[in-house]
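Q: Shown below is the structure under consideration.
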Amino acid sequence: MKMSFALTFRSAKGRWIANPSQPCSKASIGLFVPASPPLDPEKVKELQRFITLSKRLLVMTGAGISTESGIPDYRSEKVGLYARTDRRPIQHGDFVRSAPIRQRYWARNFVGWPQFSSHQPNPAHWALSTWEKLGKLYWLVTQNVDALHTKAGSRRLTELHGCMDRVLCLDCGEQTPRGVLQERFQVLNPTWSAEAHGLAPDGDVFLSEEQVRSFQVPTCVQCGGHLKPDVVFFGDTVNPDKVDFVHKRVKEADSLLVVGSSLQVYSGYRFILTAWEKKLPIAILNIGPTRSDDLACLKLNSRCGELLPLIDPC
């Protein structure tokens, strides 16, 4: 089943107009959460025991924790981006080399940003933030770029793939808040308008080539260089210093909990291998199979926002 939504942006009027035939509402959040079996009380007890025994718990989250906030993931059966469309995420090399590709990316990102940036943490994000405040969570590593952990108050946090809230200059490294860049887009494109369909996990939406052609893209205010979101695009690599930092946190931990990730991407999977080699107990909470199910002592197929708030971190 194909599922989508539509928003119309009118830059001259400075507002979004929801398509009444497919409104974006709280009901749409469930569109991106794959089906899962009812909670198994025995599995809940097993996870509770796992958390109770953990003294230096490291948690790694993926896109599955944010689907309940209305942000789709890529790989979930029937509801992920790959299942709903033949579109694929932008490649790092293409973005760096091609001005038309950068123009298309930023036009789509400009249209999608107001909705993407408005998403809020769900009970799973708040639960992990509470665990940190109570001293249960030693470190949190997220593969997501949506800033929802930060919005929930998490501070002992590594954003493995960066964050869409920030923009970097590819030439001089100048960092700009994404909201500030949105204002520059509006100044450069006062009469530009487009209708967007479908939201991607990185805030991208889908526009036609004709819609994109007239869109003006700002450059770095410091050096005139090209701007890029402070995220790791597909085909790029995570900063080695960040990788080393996370490896150290894993080695300092006494247990690892994976939340909402299939671990198909090696950038996150490698830390599971490190934990396994260190003989740390590994628990996985994810709807559907993961790359590391055979390494885990506990696997739960449940919604993150339904299960995590049931766990007592004390």
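Keep in mind that glycine also has a Cβ here, set from the backbone N, Cα and C atoms.
The feature active site, proton acceptor is assigned by Swiss-Prot to HIS161. Taken from Swiss-Prot, the feature NAD(+) binding site covers 62-82, 143-146, 260-262, 286-288, CYS304. Summarising the annotation, Swiss-Prot assigns Zn(2+) binding site to CYS169, CYS172, CYS220, CYS223. The domain 'Deacetylase sirtuin-type' annotation in Swiss-Prot covers 37-314, and the record cites sequence analysis as its basis. HIS161 to Tyr appears in Swiss-Prot as a published mutagenesis result, with the remark: Abolishes inhibition of PDH complex activity.
On this model, are these features tucked inside or out on the surface, and what's nearby?
A: In the shown protein chains, 20 other C-beta atoms lie within 10 A of the C-beta of HIS161 (mutagenesis position).
Residue environment of SER66 (NAD(+) binding site) contains 28 other Cβ atoms, counted within 10 Å of its Cβ in all protein chains.
Within the same chain, residues at least 6 positions away in sequence whose Cβ sits under 8 Å from that of CYS169 (Zn(2+) binding site) are GLN175, THR176, CYS220, GLN222, CYS223, GLY225, HIS226, LEU227, LYS228.
DSSP gives HIS161 (mutagenesis position) a coil state; it is part of no helix or strand.
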Q: For the recorded Zn(2+) site formed by CYS169, CYS172, CYS220, CYS223, which further same-chain residues have Cβ atoms within 8 Å of the site's Cβ center?
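A: Leaving out the recorded residues gives LEU170, ASP171, GLY173, GLU174, THR219, VAL221, GLN222, GLY224, GLY225.
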Q: Rounded to the nearest Å, what's the C-alpha distance separating GLY70 (NAD(+) binding site) and HIS161 (mutagenesis position)? Just drop the number here, would you?
A: 20
Q: Cα distance, HIS161 (mutagenesis position) to SER66 (NAD(+) binding site), nearest Å?
A: 15
Q: Roughly how many angstrom lie between the C-alpha atoms of CYS172 (Zn(2+) binding site) and HIS161 (mutagenesis position)?
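A: Checking the Cα atoms of CYS172 (Zn(2+) binding site) and HIS161 (mutagenesis position) gives a distance of 20 Å.
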Q: How many Å separate the Cα atoms of GLY62 (NAD(+) binding site) and HIS161 (mutagenesis position)?
A: 11
Q: Just to confirm: which same-chain residues, 6+ apart in sequence, have a Cβ under 8 Å from the Cβ of ASN286 (NAD(+) binding site)?
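A: Long-range Cβ contacts: GLY62, GLY64, VAL258, VAL259, GLY260, SER261, SER262, LYS299, LEU300, ASN301.
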Q: If you count the C-beta atoms lying within 10 Å of each candidate's C-beta, which of the binding-site residues GLY62, GLY70 ends up with the smallest number?
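A: Among the binding-site residues GLY62, GLY70, the lowest count of other Cβ atoms within 10 Å belongs to GLY70.
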